[in-house]
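This is the structure I have questions about; it appears just below.
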Amino acid sequence: MSEEDKAKKLENLLKLLQLNNDDTSKFTQEQKKAMKDHKFWRTQPVKDFDEKVVEEGPIDKPKTPEDISDKPLPLLSSFEWCSIDVDNKKQLEDVFVLLNENYVEDRDAGFRFNYTKEFFNWALKSPGWKKDWHIGVRVKETQKLVAFISAIPVTLGVRGKQVPSVEINFLCVHKQLRSKRLTPVLIKEITRRVNKCDIWHALYTAGIVLPAPVSTCRYTHRPLNWKKLYEVDFTGLPDGHTEEDMIAENALPAKTKTAGLRKLKKEDIDQVFELFKRYQSRFELIQIFTKEEFEHNFIGEESLPLDKQVIFSYVVEQPDGKITDFFSFYSLPFTILNNTKYKDLGIGYLYYYATDADFQFKDRFDPKATKALKTRLCELIYDACILAKNANMDVFNALTSQDNTLFLDDLKFGPGDGFLNFYLFNYRAKPITGGLNPDNSNDIKRRSNVGVVML
């Protein structure tokens, strides 16, 4: 395979790593169609590109559930609405097929998401989840699932204000039906159902630029198994380097280094929850977890074998029993098609973390605080990379959100081509830093004030 073909393979991989079905490149003016050109979004309560936010808060006038229609939005006569029961194996399989075949545009890449029942139990069944918020569109005649969108309830923190919301995810329309304008109808229908439950705000992300991002972060990627990535043509060989050079450069030890590092247990929840809340309070856009939500997100199904495990959570316990650090990552592997040697590509995603390393300082940006935090995060996330590799993951991904820019360069996370834009629905907010400089390099000085992590 030529280097040009390998570069194309890598480009396709990076598209997949964006976890959305739209292509993206750098944030350019060309992508920013004027609001008047966004036919759908100009009718929605979202911030305009050039709007100067004076006061943060809801965009729409207050409403009640009684103001919202009880009837689903009309569809073309050949389609019908359905609610997906994620506990039903057949219905869940329909979602897998739809996402696998349509969630990413380029099907020549030779790889697909390997969605599992375990992943969706974790992602879609958080406390307070509603079957009615897992919405599908089927062809009446064949019952084929051709579109899907989901929402889960969350409480957002936006610069200290609590905002009851939903998190929108897994919006997917069959490629052959994208001219039917199903996406706006899906968004309106999920909005209607959520509004009927007296929730009026939402958080969502996309690789494309819509009106108008509250923040933008960049994807970064840390090879854990460079040789495998090269053998399946997901990465090329840089000029002036040998395979041995690249393997050595990305090598990791088999064992972690941090004393007291162990898996998170249920009996740790009270202590870790308090550590996590205090750490998250530094950021301007966060999810405010209940203790029940925290346990669901970070304990997972303990009885699962390693190859089916979704969430991996660890703590650092000191000799006196105090837990000073916590980190987590999740797994969403790819299936590799048409490869005789490898069937799967293990993909790990850095999730949430917390540490008390800089708690003694009043200002997180104090040089001494920054040094203490950077040192500790480099140690913790280095161990996270080792644990991810030991869990058969081949690439470890992180955004420039949270305090990630303090360790990305040191730990050999390379910048990806993908950018993730964060959006608030029916909530006007001033821009929030996403860990990027104007030239899209990592902003180590200001870091990011995005503390929420979207799947």
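Start at 1 and count along the chain as shown; that gives each residue its number.
In case you wondered, yes, glycine gets a Cβ from its N, Cα and C as well.
Below are the features listed in Swiss-Prot for this protein:
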- HIS38, LYS39, PHE40, TRP41: tetradecanoyl-CoA binding site (BINDING)
- LEU99 to Pro: In NMT1-72; temperature-sensitive mutant with myristic acid auxotrophy (MUTAGEN)
- ASN169 to Leu: Reduces the chemical transformation rate; when associated with A-205 (MUTAGEN)
- PHE170 to Ala: Reduces the chemical transformation rate; when associated with A-171 (MUTAGEN)
- LEU171 to Ala: Reduces the chemical transformation rate; when associated with A-170 (MUTAGEN)
- ALA202 to Thr: Reduces affinity for both substrate and myristoyl-CoA (MUTAGEN)
- THR205 to Ala: Reduces the chemical transformation rate; when associated with L-169 (MUTAGEN)
- CYS217 to Arg: Reduces affinity for substrate, but not for myristoyl-CoA (MUTAGEN)
- SER328 to Pro: Moderately reduces affinity for myristoyl-CoA, but not for substrate (MUTAGEN)
- ASN404 to Tyr: Moderately reduces affinity for substrate, but not for myristoyl-CoA (MUTAGEN)
- GLY451 to Asp: In NMT1-181; temperature-sensitive with myristic acid auxotrophy. Reduces affinity for myristoyl-CoA (MUTAGEN)
- LEU455: active site, proton acceptor (ACT_SITE)
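Can you tell me where each of these features sits in this structure?
Following the DSSP three-state reduction, the secondary structure of PHE40 (tetradecanoyl-CoA binding site) is coil.
According to its DSSP assignment, LEU99 (mutagenesis position) is helical. Residues within less than 8 Å, Cβ to Cβ, of LEU99 (mutagenesis position) and separated from it by at least 6 positions along the same chain comprise PHE113, TYR115, PHE148, PHE170, CYS172.
If you take the C-beta of ASN169 (mutagenesis position) and look for same-chain residues 6 or more apart in sequence within under 8 angstroms, you find ALA123, SER150, ALA151, ILE152, TYR204, MET454, LEU455.
Secondary structure from DSSP puts PHE170 (mutagenesis position) in a beta strand.
Note on LEU171 (mutagenesis position): other Cβ atoms within 10 Å of its Cβ, all shown chains, come to 21.
Secondary structure from DSSP puts ALA202 (mutagenesis position) in a beta strand. In sequence order, ALA151, SER165, VAL166, GLU167, ILE168, THR191, VAL194, LEU424, PHE425, ASN426 make up the list of same-chain residues 6 or more apart from ALA202 (mutagenesis position) whose Cβ falls under 8 Å from its Cβ.
Residue density at THR205 (mutagenesis position): 22 other Cβ atoms are found within 10 A of its Cβ, drawing on all protein chains shown.
CYS217 (mutagenesis position) falls within a strand when secondary structure is assigned with DSSP. Shown in sequence order, LEU399, THR400, SER401, PHE419, LEU420, PHE422, GLY434, GLY435, LEU436, SER448, VAL450 are the residues of the chain, 6+ apart in sequence, with a C-beta less than 8 angstroms from the C-beta of CYS217 (mutagenesis position).
Around SER328 (mutagenesis position), the C-beta neighbours below 8 angstroms that are at least 6 residues distant in the chain are LEU264, PHE298, ILE311, PHE312, SER313, TYR314, TYR351, TYR352, TYR353.
Counting every protein chain shown, the Cβ of ASN404 (mutagenesis position) has 24 other Cβ atoms within 10 Å.
Every protein chain considered, the tally of other Cβ atoms within 10 Å of the Cβ of GLY451 (mutagenesis position) stands at 20.
All chains included, 16 other C-beta atoms sit within 10 angstroms of the C-beta of LEU455 (active site, proton acceptor).
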Can you tell me the CA-to-CA distance separating THR205 (mutagenesis position) and GLY451 (mutagenesis position), as a whole number of Å?
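Their Cα atoms are separated by 14 Å.
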Cβ neighbours within 10 Å, counted over all protein chains: which one of the recorded positions PHE40, TRP41, PHE170 has the most?
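Answer by Cβ density within 10 Å: PHE170.
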Cα of TRP41 (tetradecanoyl-CoA binding site) to Cα of GLY451 (mutagenesis position): how many Å, rounded?
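Counting only the Cα atoms, the answer is 26 Å.
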What does DSSP assign ASN404 (mutagenesis position), in three states?
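Reduced to three states, the DSSP call for ASN404 (mutagenesis position) is helix.
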Compare the Cα of ASN404 (mutagenesis position) against each of the recorded positions LYS39, PHE40, LEU171, GLY451 and report the nearest.
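Minimum Cα distance from ASN404 (mutagenesis position) across LYS39, PHE40, LEU171, GLY451 lands on GLY451.
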